[in-house]
Structure formats: structure tokens, C-alpha cells
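Structure first, commentary second.
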Amino acid sequence: MMKLKSNQTRTYDGDGYKKRAACLCFRSESEEEVLLVSSSRHPDRWIVPGGGMEPEEEPSVAAVREVCEEAGVKGTLGRLVGIFENQERKHRTYVYVLIVTEVLEDWEDSVNIGRKREWFKIEDAIKVLQYHKPVQASYFETLRQGYSANNGTPVVATTYSVSAQSSMSGIR
């Protein structure tokens, strides 16, 4: 199923969820700093770069394309962290790790909509995401659990469902 957006065709899975892809863009393989971008809707808020998949596009290809458009970075695509479901917004997002190897001075969203980017330590990224993007904050928790659950070998997560109400209850 597809729906036309101003600049792209949206694709949906069999359950009617929008198919999305995103990357946790790390400065190095140590995965200590991650790149976030300003939201197009709320420029004072930070988000994980990602977006809708195009028809017939593989999730990994969409993830790399989206981070180049939104964050102006290229790199080495790594493991799939998981497939995250946002029940409130009806999205399913494939989230990958990307180790940044090239940072573009000017990129599509910086030129077109003035999007900004900034490096964050993981704990700080979680803090800035947890209130307005709890599903995105959960990407980092899953990343951590993947390492600890298998002695440093990442465990590929299946679908995670986070509703705004359940995720906010754990925040103090």
C-alpha cells in the first residue's frame, strides 16, 4: 500500500504501519557518541535521523539514504539493532548502526530546511529523546541490552512496541 507525500511515496506493511528506516550514526566504532539532527517540525528538538522507505527499497538502503539526506553523513552500515514499533504513530522502523566515515559540509536538509546536527554522548542522547521521542530513546536501551545479553555479541531484537503512555510511566 502507498500514500503520496509531498516529496515521496509512503509505503506501508500488511498491518497498515508506515515502513521506516533509521541509523544510530556513531562517530567511531567505540559507539560512545551518536549524531542527532534537529526535528523538521520542532527545530529545538533532537531526533535520530531516519524516514520512510520508498517502494521496493530494502530497509538497509533506505536507512543509508535517509541519514545522508537528513544528517549529511556517510559511513559503514553495521548491524540491525531491531525493528521498533510506534503504535501511536503507526510506524515500524528498522534501526541500524552506522559508523560515520564522511561528514558533508552541506547536505540536502541543511540547505532546504536549515536542519542542524550535533554529536551527543549516549546518555545525553537518551535524555534529549526520552520525553518527546520515547521510542527513539528505546533504540539505545536495546543496543545496550544486545551487548550485555550475549557477552558483547549483539542480539538482533525483534519488534518492540512502545506506546507513549507505557514509556512515560517509567520516567521520573
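For all residues, glycine too, the Cβ spot is worked out from N, Cα and C.
Per Swiss-Prot, these features apply:
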{"type": "ACT_SITE", "residues": "Glu69", "note": "active site, proton acceptor"}
{"type": "BINDING", "residues": "Gly50, Glu70", "note": "Mg(2+) 1 binding site"}
{"type": "BINDING", "residues": "Glu66", "note": "Mg(2+) 3 binding site"}
{"type": "DOMAIN", "residues": "17-142", "note": "domain 'Nudix hydrolase'"}
{"type": "MUTAGEN", "residues": "Gly51 to Ala", "note": "Loss of diphosphoinositol polyphosphate phosphohydrolase activity"}
{"type": "MUTAGEN", "residues": "Gly52 to Ala or Val", "note": "Loss of diphosphoinositol polyphosphate phosphohydrolase activity"}
{"type": "MUTAGEN", "residues": "Glu70 to Ala", "note": "Loss of endopolyphosphatase activity"}
{"type": "MUTAGEN", "residues": "Gly78 to Ala", "note": "No effect on diphosphoinositol polyphosphate phosphohydrolase activity"}
{"type": "MUTAGEN", "residues": "Phe84 to Tyr", "note": "Induces a strong decrease in Ap6A and [PP]-InsP4 hydrolysis, while it only weakly affects PP-InsP5 hydrolysis"}
{"type": "MUTAGEN", "residues": "His91 to Leu", "note": "Induces a strong decrease in Ap6A and [PP]-InsP4 hydrolysis, while it only weakly affects PP-InsP5 hydrolysis"}
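Swiss-Prot feature annotations superimposed on the structure.
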residue: Gly50; record: Mg(2+) 1 binding site; Cβ contacts under 8 Å, 6 or more apart: Arg20, Ala21, Ala22, Cys23, Ala63, Glu66, Val67, Glu70, Thr93, Val95
residue: Gly51; record: mutagenesis position; Cβ contacts under 8 Å, 6 or more apart: Arg20, Ala21, Ala22, Ala62, Glu66, Glu69, Glu70
residue: Gly78; record: mutagenesis position; Cβ contacts under 8 Å, 6 or more apart: Tyr96, Val97, Leu98, Ile99
residue: His91; record: mutagenesis position; Cβ contacts under 8 Å, 6 or more apart: Tyr17, Lys18, Arg20, Glu85
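For the domain 'Nudix hydrolase' (17-142), the DSSP counts in helix, strand and coil order read 36 helix, 52 strand, 38 coil. Note on Gly52 (mutagenesis position): other Cβ atoms within 10 Å of its Cβ, all shown chains, come to 21.
Taking the recorded positions Glu66, Glu70 in turn and counting surrounding C-beta atoms within 10 angstroms, the largest count is reached at Glu70.
For the recorded positions Glu69, Phe84, counting C-beta atoms within 10 A of each C-beta gives the highest total at Phe84. Of the recorded residues, Phe84 (mutagenesis position) and Gly52 (mutagenesis position) place their C-alpha atoms 13 Å from one another.
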